[in-house]
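Undergrad: Handing you a structure now.
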Amino acid sequence: MSKDDPINSIFFEHQEAALCAQHALNMLLQDALYKWQDLRDLAIQMDKMEQQILGNANPTPGRSENMNESGYFSIQVLEKALETFSLKLTNIENPAMVDYKNNPLTARAYICNLREHWFVLRKFGNQWFELNSVNRGPKLLSDTYVSMFLHQVSSEGYSIFVVQGVLPRSDADDLISLCPVVPPKVTPKKEQKLEKVMTKFFNTVGKRLGGGSGAPPDSQEEKDLAIAFAMSMETKDGSEVSRSSAEIDEENLRKAIELSQAPGPSEPAEIPLLTRSRSSTPPGASEPFSNAEQQRRDRQKFLERFEKKKEERNDEK
């Protein structure tokens, strides 16, 4: 990557301890504005406020509802920190956020929580980037990937918060608006490997679900759809959180192919899905589908969208 690459203008913090909330806030705001001590003070302030509201005059010593010893902070702490910048966080499942849920690309940024790990999806210019402190740096995302990723993790019960308000202007905003980041070139060897994997993916999924001939994708958008779908498959133990994005891409794509070859609904199989947050299921909500049934539904939705894209392209011709 060249030193002059616009992506290098994006402020990025690497993971330290479990300070992902601090890193997420600073990367969202594009400056090293918050330290652990600042968020700790906010957490203590939030605890005292909650104790007063609940009338709990004798709280458990050393216990906090808004932080833990490892450095994790609650969404309430992040919300309080962003109030200074007139920014508001609203769960995408809130009925008021229906427009963002239907068209995620209309937002400027999202703060996401997966297994108590905070990271950011943020727009600079007209391009989306993943700012995740466990990665080596900012990751350029396609619009298709952003939409598919947010839809998938939201449907699995993870916490996605829409950032509302005007984000502080940064050098990266100005530079990338003028000079968009060019996606990295794929080497011939890597491209050949990707085509082979994609062909197998579409053939197996297409034949399993009756989605047509299962021809390999011939557009970048269709490739993005497949990769985004594969990326949504994560293991139950959360081991991916510490691995590089490139390793996760390849591993999850392989898993998606394996899942497409698993027994169908008439022969239930144990299929790893994104685990559901305990607090994410609203009271009175129905129990989630079985793993096999949910996986079948997700694959069916993906194939329907893929076939629709092909039909639209054929109509244009």
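Using the three backbone atoms N, Cα and C, a Cβ is placed for every residue, glycine included.
The following feature annotations were taken from Swiss-Prot:
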DOMAIN    7-178  domain 'Josephin'
MUTAGEN   Cys20 to Ala  Loss of catalytic activity. In a cdc-48.1 (tm544) mutant background, causes an increase in longevity and resistance to oxidative stress
ACT_SITE  Cys20  active site, nucleophile
DOMAIN    219-239  domain 'UIM 1'
MUTAGEN   Ser232 to Ala  Loss of catalytic activity
DOMAIN    247-264  domain 'UIM 2'
MUTAGEN   Ser260 to Ala  Loss of catalytic activity
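Structural setting of the listed features?
TA: Per-residue confidence over the domain 'Josephin' (7-178) averages out at a pLDDT of 90.
Neighbour list (Cys20 (mutagenesis position), Cβ cut-off 8 Å, at least 6 residues apart, same chain): Tyr72, His117, Trp118, Phe119, Ser133, Val134. Cys20 (mutagenesis position) falls within a helical segment according to DSSP.
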